[in-house]
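Colleague: Sharing the record's features from Swiss-Prot:
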MUTAGEN   GLU194 to Lys  In lev-11-rg1; disrupts most steps of male mating behavior except spicule insertion
MUTAGEN   GLU206 to Lys  In lev-11-x12; confers levamisole resistance
Amino acid sequence: MSKVNKEGAQQTSLLDVLKKKMRQAREEAEAAKDEADEVKRQLEEERKKREDAEAEVAALNRRIVLVEEDLERTEDRLKTATSKLEQATKAADEADRARKSMETRSQQDEERANFLETQVDEAKVIAEDADRKYEEVARKLAMVEADLERAEERAEAGENKIVELEEELRVVGNNLKSLEVSEEKALQREDSYEEQIRTVSSRLKEAETRAEFAERSVQKLQKEVDRLEDELLLEKERVRNLTEEIEQTVQEIQGS
């Protein structure tokens, strides 16, 4: 082979090598570009994921703040509800104690009222009995007064008779003793009537005293019954107010 041919062959071989290297370089450049694009895409995805994550973290932080605020408000409402519940429980306990006390007191008042009513009835019976006795004594007194009046009439008649007898004494001296005996008996009857009047008057005063005492007892017992009835009404009103307050508190708790 000639020198020229050798040089041409060497140049052709070198050109092929250069083309091959250029092709390889282009391929490597394209591969590097593709790799760079992939890396860029991955970086963009990572950036987007990071932004999304940051946005999600921010949203979660805002949500946490809202949840914390809601939790704080819930805790405040819970404290308020707990306080109201404690107050309602205390009020319910007080109302229950008041109810039991009122029931006991009402029972005692009812028993006392029954006892006082019994005493009032007994006092009324005593007063009625005293009235009957007073009427009976008054009737007997009227009878005694009538007897006394008749006795006075008889005494007056006796005195008239004595006058007549005294007039006749001068004529009928033998009848003097008989007339004296008649006069003595008349005086004895008069003394007996006066004693009966004193006895009846004493019994009448006693009956009047008992009647006054019975009337005062009835008035006193009636006042006591009225007072107990007023106290019972006040206790019932207090229990009704406590019950309304408890119901209102429970409604407020349920409304919260």
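Quick reminder: no glycine exception, Cβ is built from N, Cα and C everywhere.
These numbers come from a predicted model, not from an experiment.
A description of the local structural setting of each listed feature is requested, covering burial, neighbours and distances.
Modeller: Listed in sequence order, there are no same-chain residues at least 6 apart in sequence whose CB falls under 8 Å from the CB of GLU194 (mutagenesis position).
Under the three-state DSSP scheme, GLU206 (mutagenesis position) falls in the helix class. For GLU206 (mutagenesis position), no same-chain residue lying six or more positions away in sequence has a CB closer than 8 A to its CB.
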Colleague: Under DSSP, is GLU194 (mutagenesis position) part of a helix or a strand, or is it coil?
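Modeller: Where GLU194 (mutagenesis position) sits, the three-state DSSP reduction gives helix.
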